[in-house]
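Below: the structure, in structure tokens.
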Amino acid sequence: MGGHPQLRLVKALLLLGLNPVSASLQDQHCESLSLASNISGLQCNASVDLIGTCWPRSPAGQLVVRPCPAFFYGVRYNTTNNGYRECLANGSWAARVNYSECQEILNEEKKSKVHYHVAVIINYLGHCISLVALLVAFVLFLRLRSIRCLRNIIHWNLISAFILRNATWFVVQLTMSPEVHQSNVGWCRLVTAAYNYFHVTNFFWMFGEGCYLHTAIVLTYSTDRLRKWMFICIGWGVPFPIIVAWAIGKLYYDNEKCWFGKRPGVYTDYIYQGPMILVLLINFIFLFNIVRILMTKLRASTTSETIQYRKAVKATLVLLPLLGITYMLFFVNPGEDEVSRVVFIYFNSFLESFQGFFVSVFYCFLNSEVRSAIRKRWHRWQDKHSIRARVARAMSIPTSPTRVSFHSIKQSTAV
């Protein structure tokens, strides 16, 4: 209601004409509520104000609290807030009732809609930026064959999984109308299954990243023993039977609304959410061990203590998004507080939509091998296309015996 929450109520009171019959019934109801109260001494009698709020019999000198009206003059109000009225020392009610806390639910719904639309914009913007960054990173890994080691192949597959997930996200957003949801046609269920499959592959490729780092840093095994097919089985293979089992469960127990959401008491979604949470927990253990080893190695070095901690913090900040620990935030319940829910909605929307962008930055754009390979290619391209290179090549060509040079013509003319 803005800065004057009583303004609408006051305007309504000026135009209000209560039906005598309904007012009488309200008085009787209010009086019946007060019968149970046993008050001695000076008191205010039960009363119904012009808004319809019942103020029960109360002792003199007391501030009485009553819920805000649920519905008044065509406007719904939040009944979790309260109105206040004082029972004066002389046993009469104060003329003024404090309804300053009573807020229109209409305004709250408008605020919720605004926050929802902003969150939708953040989601679309984040997924667009992420998809562009992921495609650029994918092309770089495709073109730069000189850096194709197992570590970068894992990065490449993770980026591919994120591309497919982002692409199916756009398919879901653009095709899943309310009518399609209700019809529950076969293709929309396949789209949902594909989206969930690529979502799970993101987690398992992050698990592959964690396995590789843990093997290389903590277990100190030679990474030459690791094979590409092992990680392909983990990243692309393991999620497939998980999603098949989930789809069968949905088909038999929750076959509605294109398999989005879930009915109360049906827990088929945990078939794929459970393994995702499990690999997150394992990655958390990997992260703890990796940071512990990094701290030990840094402490054993000759650098100062400040530099040691700085490197440890940098390593931690890099490893957090790499191992997917940020997804832990998506399982947090923000509670009923409005501020917490708004912050959670924005924070969740930002993290989920920009996750692909962060992966591209950490795995590709900040990758020293990728940057070095790009720099070499750029220098080769400059050498090939620069004027200096063309002149140098022309000067290096030997003069043919049958070709007369400009210098020899000049000398013969002088003679």
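Each Cβ is built from the backbone N, Cα and C atoms, and glycine gets one as well.
Nope, none of those substitutions made it into this model, it's the original residues.
Per Swiss-Prot, these features apply:
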| type | residues | note |
| --- | --- | --- |
| MUTAGEN | Phe203 to Ala | Nearly abolishes antagonist binding |
| MUTAGEN | Met206 to Ala | Strongly reduces antagonist binding |
| MUTAGEN | Leu280 to Ala | Nearly abolishes antagonist binding |
| MUTAGEN | Asn283 to Ala | Nearly abolishes antagonist binding |
| MUTAGEN | Phe284 to Ala | Slightly reduces antagonist binding |
| MUTAGEN | Leu287 to Ala | Strongly reduces antagonist binding |
| MUTAGEN | Ile290 to Ala | Strongly reduces antagonist binding |
| MUTAGEN | Gln355 to Ala | Increases antagonist binding |
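Shown on the structure are the features that Swiss-Prot records.
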{"residue": "Phe203", "record": "mutagenesis position", "DSSP (3 states)": "helix"}
{"residue": "Leu280", "record": "mutagenesis position", "DSSP (3 states)": "helix"}
{"residue": "Leu287", "record": "mutagenesis position", "DSSP (3 states)": "helix"}
{"residue": "Gln355", "record": "mutagenesis position", "DSSP (3 states)": "helix"}
Spacing of the two Cα atoms, Met206 (mutagenesis position) and Gln355 (mutagenesis position), in whole angstrom, works out to 12
By a 10 Å Cβ neighbour count, the lowest-scoring of the mutagenesis positions Phe203, Phe284 is Phe284
By Cα geometry, the one of the mutagenesis positions (Phe203, Leu287, Ile290, Gln355) nearest Leu280 (mutagenesis position) is Phe203
If you tally other C-beta atoms within 10 angstroms for each of the mutagenesis positions Asn283, Gln355, the top scorer is Asn283
Cα nearest Gln355 (mutagenesis position) among mutagenesis positions (Phe203, Leu287, Ile290) -> Phe203
Students should find that the Cα atoms of Asn283 (mutagenesis position) and Phe203 (mutagenesis position) sit apart, in Å rounded to an integer, by 10
Cβ neighbour count within 10 Å, max among the mutagenesis positions Met206, Leu280, Leu287, Ile290, goes to Met206
Students should find that the Cα atoms of Phe203 (mutagenesis position) and Phe284 (mutagenesis position) sit apart, in Å rounded to an integer, by 12
Ile290 (mutagenesis position) sits from Phe284 (mutagenesis position) (Cα to Cα, rounded, in Å) at a distance of 10
